[in-house]
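Quick notes on the structure that follows.
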Amino acid sequence: MSDFGNPLKKFKLVFLGEQSVGKTSLITRFMYDSFDNTYQATIGIDFLSKTMYLEDRTVRLQLWDTAGQERFRSLIPSYIRDSTVAVVVYDITNSNSFHQTSKWIDDVRTERGSDVIIMLVGNKTDLSDKRQVTTDEGERKAKELNVMFIETSAKAGYNVKQLFRRIAGALPGIIKDDPVEPPNVVTMDPIRQRQIVTDEGSCWC
């Protein structure tokens, strides 16, 4: 039986990874089904929210987009601390960003222990001719670290919906069916909130 009348369950997803791996682009593709070719580094932390309709309930996903630059690293543990899901993103054309995912995952487990869902995401599959990290390498690391794994392209939209479907299926108390969207229901319910502004006059991205 559907419990659409019950209060929304809220789950916090924090996106982590090196600068320019595509964290913001993945969120933008999921929220708005769009892609911005103009790169602008995230300043501080951005927060967005979207309602997702599952087989047996409705949930609100709170998406926290973190900056990859070193100068913002000290801010990130406080955002990891109460998260349900950590999405650790790397760029398949940048082997260093892949190697750094081990550190990001360590940071998550330092703050959350084992009480967290971790998804390792290899982004930018549209640039396969420049690939430096194979799919097998990503799968092996995910298995070694006991985390989930998927490859995506925020630019092409490849596997982005599947990424969030798999996350939704792994959420605590959620039956692991693919989420469905009831007909004639608008699911995009974005709330954007600037959490931290460190550079005066900077624009969000």
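Including glycine, each Cβ sits where the backbone N, Cα and C put it.
The noted changes are left out; the structure has the residues it started with.
The following features are taken from Swiss-Prot:
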type	residues	note
BINDING	18-25, THR42, 66-70, 124-127	GTP binding site
MUTAGEN	THR24 to Asn	Constitutively inactive (GDP-locked form). May abolishes interaction with eat-17. Diffusely distributed in the dendrites and cell body cytosol of neurons. Disrupts the punctate localization of lin-10
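A map of Swiss-Prot features onto the structure.
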{"residue": "GLU18", "record": "GTP binding site", "Cβ within 10 Å": "22"}
{"residue": "VAL21", "record": "GTP binding site", "Cβ within 10 Å": "28"}
{"residue": "THR24", "record": "mutagenesis position", "Cβ within 10 Å": "25"}
{"residue": "THR66", "record": "GTP binding site", "Cβ within 10 Å": "24"}
{"residue": "THR125", "record": "GTP binding site", "Cβ within 10 Å": "18"}
DSSP output for THR24 (mutagenesis position) maps to helix
GLU18 (GTP binding site) sits from THR24 (mutagenesis position) (Cα to Cα, rounded, in Å) at a distance of 12
Mapped onto three states, the DSSP assignment of GLU18 (GTP binding site) reads coil
